[in-house]
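Worksheet for the structure shown next.
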Amino acid sequence: MVVINNVKMACMKCIRGHRSSTCKHNDRELFPIRPKGRPISQCEKCRIARITRHLHVKCTCNSRKKGSKCSTSSTTDLDSSSASNSSCSIPSSISEKLLPRDNVKTHCPKRSASCCGKKPDVMPLKINLESQTDFMGMPLQSQRPHSESYRMLPEPEKFKSEYGYPSQFLPIEKLTSNVAYPPNYNNYLKSPYQQPTNFPPEIQYNYSHSPQHSIQEAEEAAVYGPPVYRSGYQILYNNNTDSIAAAAATHDLYPQPDVPLTFAMLADGNYVPLPSSTNTYGPSNSYGYEININESTNHVDSSYLPHPIQLSNYFTLPSSCAQADAACQCGDNCECLGCLTHPNNATTLAALNHISALEKETISHTDLHHTFKHEVNSSNNYELTNDELAASSPLYTSSSVPPSHITTGST
């Protein structure tokens, strides 16, 4: 096989015997090797229009004759494959030279509106017909001309939120469909402290503002329960009681309640225990404090929640996670006490349950003390002193009252 002016040549016997690639005959007449595939049936102008404008029509340049080229005067530089595929006359011997493409200035005998008009509707472009298409055979985006006749691809259908806001991300239901919910999650959804589903759209928390935030908040809502934004506090929900028990054992946070409580973190960093799921619709929580429920808005006002707990009043918080001006660097498995980024970790909930259990015992002891004192006063009609009350009350033992103040025997 001999290459002359970027055209592969071989003798006729080797071409017919399918040995054109190994042909080394120099004493025979050589002929150009036709490329594989179907022959070109369109002129150069129609081929460019087929690619750039998607005009899949038959070439109407029927005035073209064999051995002539139907093209206008242009300076289009075609590669070797396009030159060999053209229908121009090709020299039949080595002695003849191929004319350069820039000097070809032939015209159709009869001008056609689709081929050889005086004012072509498409300007000549320097396009490589083989390398300027993608893997699907479509022209690349950077090579597509900006014209009104170009057919744009349809945009993908966008999802819309519940209140009509456009969202290009998946709905929140599809993100959390395969996530395991806590065992008492249905009880939480029935509680009067949940976020209403029919409040106005201007206070609807939009999950579609960022794909990263939407996925992260969807996962947190599936594990810890949906956050409450209306009344200024966030529900801290953790269904893993084993992790809370392990954290309590590690840090010796005893006593603990029989069932871990659910807490709400206020905007100022305080924590408030919420009613348990067994007393969801009751007038008071497990501590006996009444909670004001607004029936019109179906949420709890944070000003009526009992005894806000501040962890810094009970524990030393050396971790930077508990500081308001620092971000957590521990990741999703953070177990730092009082972490503001992960307030529902097992260590924080174990400490809150420990403080709540102590306050509950103090409240119950105080109530029993006042009840016992009232009964004694009503029966004896006189007020007992502290020493007499300490000696007669079963709540005060040697660990809580100094031994010198305890009297033995009956009063």
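Cβ coordinates come from backbone N, Cα and C, glycine included.
For HIS25 (Zn(2+) binding site), applying a Cβ distance below 8 Å and a minimum sequence separation of six or more within one chain yields ALA10, CYS11, CYS14. Taken from Swiss-Prot, the feature Zn(2+) binding site covers CYS11, CYS14, CYS23, HIS25.
Residues near LYS13 (mutagenesis position) in space but far in sequence (CB under 8 A, at least 6 apart, same chain), listed by position: ARG28. One entry in Swiss-Prot concerns the mutagenesis experiment LYS13 to Ala. Its note says: No nuclear localization.
Look at ARG16 (mutagenesis position): DSSP puts it in a helix. Around ARG16 (mutagenesis position), no same-chain residue at least 6 positions away in sequence has a Cβ under 8 Å from its Cβ. For the published mutagenesis ARG16 to Ala, Swiss-Prot gives the following note: No nuclear localization.
Under mutagenesis, Swiss-Prot gives ARG19 to Ala with this note: No nuclear localization. Cβ contacts within 10 Å of ARG19 (mutagenesis position), excluding its own Cβ and spanning all protein chains shown: 13.
One mutagenesis experiment catalogued in Swiss-Prot, CYS328 to Ala, is accompanied by this note: Constitutive nuclear localization. The Cβ of CYS328 (mutagenesis position) has 18 other Cβ atoms within 10 Å, all protein chains considered.
All protein chains considered, the CB of CYS330 (mutagenesis position) has 15 other CB atoms within 10 Å. What Swiss-Prot says about the mutagenesis result for CYS330 to Ala is this: Constitutive nuclear localization.
Record note (Swiss-Prot) on the mutagenesis of CYS334 to Ala: Constitutive nuclear localization. For CYS334 (mutagenesis position), the number of other Cβ atoms no farther than 10 Å from its own Cβ, over all displayed protein chains, is 16.
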#### Entry: CYS328 (mutagenesis position) versus CYS334 (mutagenesis position) - Cα distance in angstrom
8
### Task
Work out how many Å separate CYS328 (mutagenesis position) and ARG19 (mutagenesis position) at their Cα atoms, rounded off.
72
### Summary
Near Zn(2+): residues not in CYS11, CYS14, CYS23, HIS25 with Cβ within 8 Å of the site Cβ centroid are MET1, ALA10, MET12, LYS13, ILE15, ARG19, SER20, LYS24, ARG28, LEU30
### Local Cβ density at CYS14 (Zn(2+) binding site) - other Cβ atoms counted within 10 Å
20
